[in-house]
Amino acid sequence: MKIAIPKERRPGEDRVAISPEVVKKLVGLGFEVIVEQGAGVGASITDDALTAAGATIASTAAQALSQADVVWKVQRPMTAEEGTDEVALIKEGAVLMCHLGALTNRPVVEALTKRKITAYAMELMPRISRAQSMDILSSQSNLAGYRAVIDGAYEFARAFPMMMTAAGTVPPARVLVFGVGVAGLQAIATAKRLGAVVMATDVRAATKEQVESLGGKFITVDDEAMKTAETAGGYAKEMGEEFRKKQAEAVLKELVKTDIAITTALIPGKPAPVLITEEMVTKMKPGSVIIDLAVEAGGNCPLSEPGKIVVKHGVKIVGHTNVPSRVAADASPLFAKNLLNFLTPHVDKDTKTLVMKLEDETVSGTCVTRDGAIVHPALTGQGA
């Protein structure tokens, strides 16, 4: 079987869905690996390194994709309306595995059905123990949380750790993290390593212990409401108006003392909740920084702008998009390993063919299109 990895064409995307290590694993499984020329440049992965691992380099995307049985990408393929029609380049009946953004990008899903492409949206991977090694959201969010702190430290005009000198003492930076998921936990850990005093808030009561285990202080809002603020899949629920008001009041007491606020709160399939209002920004210290990791989903702060750094009311608000791509050299191998871990159990060792087992919940939970039809319950109206 042939597996192809094209160059990512969406603006600002430096990641690639392959690494030399994963090429070797795929070859060992019986795959012929075809990578588009220059696909790994943004992630510091050279064509020579991929060739040495066993891959074949194709000069164009069309050459790489035209005969491939399986296609790996980081982001969803582009449609004709977006410019280069990547969907049309994929062989009819092929298998696609990528971050499809299926719940919010219906046009590309419909375009895939027309070519009878079996598409797996890796962002829909079930939150079960067995699937942790396949979870692209966790691997990429972890790096985003790290990078958020580094970006915050860069934009902040002061030092992070406390420094005692003959000329005086420099106080430690105060960091406030909103949302204690994978990104939030890594942000807490990284900020603590840099010497900051770290506070954190989340609607889920279970995150309090996690925050404290990393040396942070948890801001409690409403104990009773927080006990039911988590979905069966482990995600945060959208909270009511009364809770949000209480949360804003509790957080504001810390926000006025905060140097760097990092917001990471997302609700699957819905706009990001507003956690820092414009009124709250006006009460922050001059020179403080907000890093909004949810800017692509509408933002946790309404003043953040996708892809821009703006200054409002004396506060610098950073809206970098696609933050994992800012750590592409580490993000790419992890993404590729997630895809490999998803694919490997379904390769028949005797025939060297890919047979996706539909009874496997990692398969049924991520399969969006099959046999020319949209099959995922969240898109057919049969489930959430």
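Glycine is no exception: its Cβ is also placed from the backbone N, Cα and C atoms.
Don't expect the noted substitutions in this model, because it carries the original residues.
For ARG204 (NAD(+) binding site), the Cβ neighbour count at a 10 Å cut-off comes to 20, with all displayed protein chains included. The NAD(+) binding site annotation in Swiss-Prot covers 127-129, 132-135, 180-182, 202-204, GLY234, GLN247, LEU266, and the record cites experimental evidence as its basis.
Here Swiss-Prot describes ARG127 to Ala or Met as a published mutagenesis experiment; the accompanying note says: No effect on interaction with PntB, but hydride transfer inhibited. Much weaker binding to NADH. According to its DSSP assignment, ARG127 (mutagenesis position) is coil.
Cβ neighbours within 10 Å of GLN132 (mutagenesis position), excluding its own Cβ and spanning all shown chains: 13. One mutagenesis experiment catalogued in Swiss-Prot, GLN132 to Asn, is accompanied by this note: No effect on interaction with PntB, but hydride transfer strongly inhibited. No effect on NADH binding affinity on its own, but differences in NADH binding properties in complex with PntB.
In Swiss-Prot, the entry for mutagenesis ASP135 to Asn states: No effect on interaction with PntB, but hydride transfer strongly inhibited. No effect on the binding affinity to NADH. The structure shown retains the original residue. Note on ASP135 (mutagenesis position): other Cβ atoms within 10 Å of its Cβ, all shown chains, come to 21. In three-state terms derived from DSSP, ASP135 (mutagenesis position) belongs to neither a helical nor a strand segment and is classed as coil.
Record note (Swiss-Prot), mutagenesis SER138 to Ala: No effect on interaction with PntB, but hydride transfer strongly inhibited. No effect on the binding affinity to NADH. The unchanged residue is displayed.
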Which of SER129, GLN247, the listed binding-site residues, has fewest other Cβ atoms within 10 Å: SER129
ARG127 (mutagenesis position): tally of other CB atoms within 10 A of its CB: 15
Greatest C-beta neighbour count within 10 angstroms, which of the recorded positions SER133, SER138: SER138
Pairwise Cα distance for SER129 (NAD(+) binding site)/ASP135 (mutagenesis position) [Å, integer]: 10
